[in-house]
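Chemist: Below is the structure I would like to discuss, written out as structure tokens.
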Amino acid sequence: MKQTVAAYIAKTLESAGVKRIWGVTGDSLNGLSDSLNRMGTIEWMSTRHEEVAAFAAGAEAQLSGELAVCAGSCGPGNLHLINGLFDCHRNHVPVLAIAAHIPSSEIGSGYFQETHPQELFRECSHYCELVSSPEQIPQVLAIAMRKAVLNRGVSVVVLPGDVALKPAPEGATMHWYHAPQPVVTPEEEELRKLAQLLRYSSNIALMCGSGCAGAHKELVEFAGKIKAPIVHALRGKEHVEYDNPYDVGMTGLIGFSSGFHTMMNADTLVLLGTQFPYRAFYPTDAKIIQIDINPASIGAHSKVDMALVGDIKSTLRALLPLVEEKADRKFLDKALEDYRDARKGLDDLAKPSEKAIHPQYLAQQISHFAADDAIFTCDVGTPTVWAARYLKMNGKRRLLGSFNHGSMANAMPQALGAQATEPERQVVAMCGDGGFSMLMGDFLSVVQMKLPVKIVVFNNSVLGFVAMEMKAGGYLTDGTELHDTNFARIAEACGITGIRVEKASEVDEALQRAFSIDGPVLVDVVVAKEELAIPPQIKLEQAKGFSLYMLRAIISGRGDEVIELAKTNWLR
């Protein structure tokens, strides 16, 4: 019996080290499903929704650094992959999506479930190609895999179900050679120019992102040599924050006042491996130097006075011998003092209260009780705020989220991918009640896959971050209310340990119990509804917006909201 196209794909993926494929099966994927069953070396991870499959594959790729795979059946099946694939692509992780298609003879006829996948996936992939004949598959699959790995993003192979069942070309090899990522270092002449510029610069600040992964030692040495405070972006937190005497916190909408003021007061700002997008948080008068492995990132969000293309570790390693050590610490010491004040202010907000459970306190205790090498995932919205401000990184912990794409409902799906990839490590999903309930169907996948993830729901019965933005704009928070749900009872009904927490005095015991259980657990914590995530700088328009919101709330007979807002944030 001749090898089918589907079998060729399965064996090629096996040779590339792929261990699992995430997806929802369907008739257009029958060829692939059958080949995987016969082969027995790649596990099919059956989710309830394809979006979850894409998020899970993205988390796997982010943790392993290797190619991860997801699949969707024709039409609606692979359409459901798109949001998760956008997140993978914008996170720069290598993911291959197999998008099954309708019978090849029916393409263009308006057939049942027909879509145009090549157009639909174009914006969330480096490569998207239709396999219309078996002869194409060796080249198309190899190119797709190579582009996903080397370009760090998504590739999509569109495969009609009938083509998958046809014989593969004779003599097609399934050998996969893993090409290593190139190490890019700027020319020495460019490095000397940068060293000279830094020599005559004062009040230097560093802004660091996820491109600093693996460069912690070089980064700290560089900052120490030029006496520069280090500000980090959210995606840089896990790589930069720990064991760092020069760290002064984050900047941005959910950052620290110390990080914000350090950047704004800098005369020279060095951007290292970051695509920080918020123009309002860049200084207007400073010289800006940018170093990034991706030339397309240069000058994308701010003006740039000097730019070098290179990976951060090798570039700093080559730059360090050329840089003259500075003696003046005034700017650095002021930034560190501001950071200590900002950190104390944030820690003061994370104290237990008899009136309500503050989410800051919950996040702080999660960090305290979690394993030293825990993997955290956090939903977009207020859980990301609390994770950014209160989780302590140590070089072993990881933090995953939808930090570039900003999609709701990412935390639980990413936790599935993380736990499957790292079965011996503790995985903690910090979910909002809005995000968790959006893709709650895959809570059943936790049971089915027997994945011991720990899910903590920040249950405030509101789309918290959206409501806060509406208040800042002066709007009433219509449409943000969520039904008060007991998620612990839902967990128990699904066969998972559920723990309900309604008092701050119960938090520690609940977390300790959850983290000690050898299996999945959901901790449903009722947190303060009107908690504000104060940005590092309050603009006049925001202050006016809050005043207008409070006036409108009182006029509309919703004065109780204003009272609760005051009690939660100012009358503790």
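Just so you know, the numbers here start at 1 and follow the chain as drawn.
From the backbone N, Cα and C atoms, a Cβ is placed for every residue, glycine too.
Just lifted these from Swiss-Prot, have a look:
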BINDING   E50, T382, 406-408, 433-435, 460-466  thiamine diphosphate binding site
BINDING   S210, 234-235, 251-254, 274-278, D292, S297, 311-312, 403-404  FAD binding site
BINDING   D433, N460, V462  Mg(2+) binding site
MUTAGEN   A533 to T  In poxB11; poor activity in vivo, no longer activated by lipids
MUTAGEN   A553 to V  In poxB14; poor activity in vivo, no longer activated by lipids
MUTAGEN   D560 to P  In poxB15; normal activity
MUTAGEN   R572 to G  In poxB10; reduced activity in vivo and in vitro; may interact less with membranes
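Distances, neighbours, how buried they are, the whole picture for these features please.
Modeler: V462 (thiamine diphosphate binding site) has a Cβ environment of 21 other Cβ atoms inside 10 Å.
The number of other Cβ atoms within 10 Å of the Cβ belonging to F276 (FAD binding site), over all protein chains shown, comes to 24.
Taking the Cβ of D433 (Mg(2+) binding site) as reference, residues of its chain lying under 8 Å away and at least six apart in sequence are, in sequence order, V457, F458, N459, N460, S461, L482, T485, F487. Annotation note: D433 (Mg(2+) binding site) sits in a helical segment as assigned by DSSP.
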Chemist: Any same-chain residues 6+ apart from D292 (FAD binding site) with CB under 8 Å of its CB? Would you list them in sequence order, or say none?
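Modeler: For D292 (FAD binding site), the qualifying residues are G211, L271, L272, G273, T274, Q275, I298, A307, V309, G310.
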Chemist: Reduce the DSSP letter at V466 (thiamine diphosphate binding site) to three states and note it down.
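Modeler: DSSP call for V466 (thiamine diphosphate binding site): helix.
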Chemist: Other than its own, how many Cβ atoms are within 10 Å of the Cβ belonging to G464 (thiamine diphosphate binding site)?
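Modeler: By my count, 28.
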Chemist: Write out, in the order they occur in the sequence, the residues of the chain not among D433, N460, V462 that have a C-beta within 8 Å of the mean position of the C-beta atoms of the recorded Mg(2+) site.
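Modeler: Checked against the 8 Å cutoff, the neighbours are G432, G434, F458, N459, S461, L463, G464, L482, V527, K529.
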Chemist: For a quick check of understanding: among the binding-site residues T251, N460, which residue's Cβ has the most other Cβ atoms within 10 Å?
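Modeler: It comes out as T251.
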Chemist: According to DSSP, which of helix, strand or coil covers D292 (FAD binding site)?
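Modeler: Looking at the DSSP assignment, D292 (FAD binding site) belongs to a strand.
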Chemist: Between I254, I312, M408, V466, which of the binding-site residues has the fewest other CB atoms within 10 angstroms in the structure shown?
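Modeler: So among I254, I312, M408, V466, the binding-site residues given, the one with the fewest Cβ atoms within 10 Å is V466.
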